Amino acid sequence: MSVIATQMTYKVYMSGTVNGHYFEVEGDGKGRPYEGEQTVKLTVTKGGPLPFAWDILSPQCQYGSIPFTKYPEDIPDYVKQSFPEGFTWERIMNFEDGAVCTVSNDSSIQGNCFTYHVKFSGLNFPPNGPVMQKKTQGWEPHSERLFARGGMLIGNNFMALKLEGGGHYLCEFKTTYKAKKPVKMPGYHYVDRKLDVTNHNKDYTSVEQCEISIARKPVVA
């Protein structure tokens with residue numbers, strides 16, 4: 001029997017650096033894990049106002065809150081099975097201009113609340129680039145491909161940040177999900193996601209986000 005209820009809350013504790021600037025973020029979220037819907041309110045508690053675009057942090061809070069993904073019955077849900085022991089993930093983000101982010105997450109559960117401890121490191125963002133100039137305008141919807149390897153779930157996808165004045169800033173995401181106990185492994189599949197910032201103050205020290213996340217088999221399989 002699953003320990004995950006139809007409605008859950010979660011807490012986010014994130015700390016890290018971007019081009020040497022230290023910051024901390026805390027958040028409170030809620031949603032419906034089996035429907036793939038979630039919202040979160042986030043606050044920069046240290047290091048604000050941030051001298052870089054919020055958008056490089058936003059996926060770590062929701063495309064990071066992986067239990068809130070709607071799975072069909074014929075695809076085993078690797079992440080939900082991992083509880084109550086929980087799971088971890090590690091991520092590398094390679095941007096087209098040579099900037100790199102490494103991220104880790106430790107996800108646990110207590111009652112009807114998930115807790116996410118996130119560590120973030122961003123390096124080599126050009127001072128005149130869209131991240132340090134805060135010229136990004138949110139992520140396009142995307143699809144992550146997922147496959148099993150060595151008891152872990154490997155995710156890979158290309159994501160695109162919209163830019164002021166048009167165009168995109170591209171980034172390749174590689175994520176490794178690791179359950180803290182043996183679980184039934186899914187086959188090759190995809191997760192479609194749409195992440196939006198729905199509200200924020202002027203300097204992005206207070207941000208609200210929502211995400212829809214749905215797993216599926218390949219369309220032409």
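Including glycine, each Cβ sits where the backbone N, Cα and C put it.
In the three-state DSSP reading, H142 (mutagenesis position) counts as strand. The C-beta environment of H142 (mutagenesis position), restricted to residues of the same chain at least 6 apart in sequence and closer than 8 Å, consists of N157, F158, M159, A160, D192, R193. According to Swiss-Prot, the mutagenesis experiment H142 to S carries this note: Produces a fluorescent form.
Per Swiss-Prot, mutagenesis F158 to H is noted as: Produces a homodimeric form. There are 13 other Cβ atoms within 10 Å of the Cβ belonging to F158 (mutagenesis position).
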